[in-house]
Amino acid sequence: MSEDSSALPWSINRDDYELQEVIGSGATAVVQAAYCAPKKERVAIKRINLEKCQTSMDELLKEIQAMSQCHHPNIVSYYTSFVVKDELWLVMKLLSGGSVLDIIKHIVAKGEHKGGVLDESTIATILREVLEGLEYLHKNGQIHRDVKAGNILLGEDGSVQIADFGVSAFLATGGDITRNKVRKTFVGTPCWMAPEVMEQVRGYDFKADIWSFGITAIELATGAAPYHKYPPMKVLMLTLQNDPPSLDTGVQDKEMLKKYGKSFRKMISLCLQKDPEKRPTAAELLRHKFFQKAKNKEFLQEKILQRAPTISERSKKVRRVPGSSGRLHKTEDGGWEWSDDEFDEESEEGKAAISQLRSCPTQQHCLCLLQLFSAADPMGTLLQVPEQISAHLPQPASQMPTQPAQVSLLPPAEPAKPAQARSSGERSQETKVPISLVLRLRNSKKELNDIRFEFTPGRDTAEGVSQELISAGLVDGRDLVIVAANLQKIVEEPQSNRSVTFKLASGVEGSDIPDDGKLIGFAQLSIS
């Protein structure tokens with residue numbers, strides 16, 4: 001590169017960029033290599049479709065301006081941005097080594113992962129650089145919100161940089177991002193998402209990135225996130241209900257994990273603590289014993305870049321039509337597939353989610369997943385109750401009623417029938433027989449309600465029914481996951497789980513004290 005070309009500012013003229021191979025894609029964006037003629041330099045251009053983006057350009061440009069002021073060797077450099085028709089083009093540094101996810105897939109495809117995908121020294125070297133980048137972001141009041149192998153890029157010299165900082169998350173929130181350090185926006189990929197981000201109750205801070213970092217550490221060793229086989233809603237349930245995942249979670253062949261030692265496992269467990277306050281900061285993690293195994297970038301260059309697929313090899317695997325957008329996107333073969341903002345339909349979790357969607361019997365129950373990952377801020381007030389349902393709700397009273405008010409969602413022609421005791425084998429043969437249930441909880445006026453409804457195995461889904469209860473204004477939107485999880489528990493084992501009491505994510509208000517007996521901050525779901 002000549003001195004003259006290097007001194008030139010980055011062009012904002014579309015004609016100065018020659019688009020080349022597609023090297024990555026998501027539902028709302030495509031990333032292409034390009035050649036910038038005035039600068040005589042190859043770059044990466046992320047083309048974001050603005051068609052469905054609710055963010056004003058003024059707000060979006062402010063965020064990009066803040067992003068462009070981030071200068072760190074472990075953060076991908078953003079050069080400039082401009083609008084081309086209905087797309088926002090982000091011009092970035094091209095890292096020709098691709099993502100760590102590309103390398104993981106390449107190793108797995110060649111069958112070279114039987115003893116673990118990457119060794120400890122390689123993992124430590126990559127993750128130390130990621131921590132340096134996260135420490136910089138966190139010190140500057142920024143949260144990445146989507147740390148994963150697919151967003152860790154490698155340069156041909158073995159350098160490591162974090163990508164997709166800022167803009168993807170900003171677009172997903174409709175621009176509703178303040179500069180404070182606590183977020184209440186629901187963005188990120190479910191498998192890597194921290195529990196507090198899923199709960200949407202207290203908001204979250206930079207410690208959410210530390211959880212995602214821990215999941216990424218597992219991904220680099222095993223080749224996938226712990227719950228990668230499950231569709232998004234199931235991932236949310238497992239993360240919230242189960243103990244934190246570990247290196248062994250979901251791995252059938254434990255032999256592949258034998259070479260990973262105690263310090264690596266301990267580092268992961270520190271990151272994956274459900275209480276974010278107990279997780280270490282990026283700066284504290286950098287002092288962890290495990291990172292003494294880290295080498296330099298020449299080590300990465302020799303160790304894994306020689307095994308990595310080339311840009312042209314990676315580009316052949318991108319099947320989505322560039323420029324397609326939306327939650328349901330069209331593929332090259334003309335079919336439609338669902339994904340979240342940056343969902344990789346080649347990944348295991350992508351396949352599971354798409355399979356879940358295709359098996360949905362009705363559009364009504366498919367919508368729950370689409371709404372869960374919509375750009376709208378999920379932290380709004382309780383949904384308004386439609387008039388036809390509000391007529392059945394109890395009227396305001398000075399004291400809480402001794403008997404719960406009855407709210408029925410059962411079809412008028414088919415009154416609720418008591419579920420008869422049947423063996424699990426008999427029930428599986430009679431999948432069309434509905435289970436009558438009652439959800440008892442307090443409404444916004446603190447009055448007890450009994451909400452009666454039916455669940456038909458083989459037709460209904462727990463998340464679909466829960467979404468309907470929320471849409472009817474009977475359940476707080478923040479309780480979607482916890483209600484769905486307990487409904488799933490009952491319908492899977494109706495004989496052993498005829499009634500469950502559980503804590504609500506929406507919690508209690510003011511001076512109220514949670515009480516599972518009086519159902520203050522709790523709900524009860526039973527087979528009637």
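Numbers run from 1 along the shown chain.
Note that Cβ sites are derived from N, Cα and C of the backbone, with glycine treated the same way.
All protein chains included, D146 (active site, proton acceptor) registers 23 other Cβ atoms within 10 Å of its own Cβ. Sequence annotations record features per position, and here Swiss-Prot assigns active site, proton acceptor to D146 based on sequence analysis.
Per Swiss-Prot, the feature ATP binding site maps to I23, G24, S25, G26, A27, T28, A29, V30, V31, K46. Here the Cβ of A29 (ATP binding site) has 23 other Cβ atoms within 10 Å, regardless of which shown protein chain they belong to. In this structure, A29 (ATP binding site) is part of a beta strand by DSSP.
Annotation source Swiss-Prot lists domain 'Protein kinase' at 17-291. Per-residue confidence over the domain 'Protein kinase' (17-291) averages out at a pLDDT of 85.
In the three-state DSSP scheme, D164 (mutagenesis position) is classed as coil. Looking at Swiss-Prot, you'll find the mutagenesis D164 to A noted as follows: Abolished serine/threonine-protein kinase activity.
According to Swiss-Prot, the experimentally introduced change T185 to E is described as follows: Mimics phosphorylation; increased serine/threonine-protein kinase activity.
One mutagenesis experiment catalogued in Swiss-Prot, T185 to A, is accompanied by this note: Decreased serine/threonine-protein kinase activity.
Taking all protein chains in view, 23 other C-beta atoms sit within 10 angstroms of the C-beta of V31 (ATP binding site).
Around I23 (ATP binding site), taking its Cβ as the centre, 23 other Cβ atoms fall within 10 Å, counting all chains.
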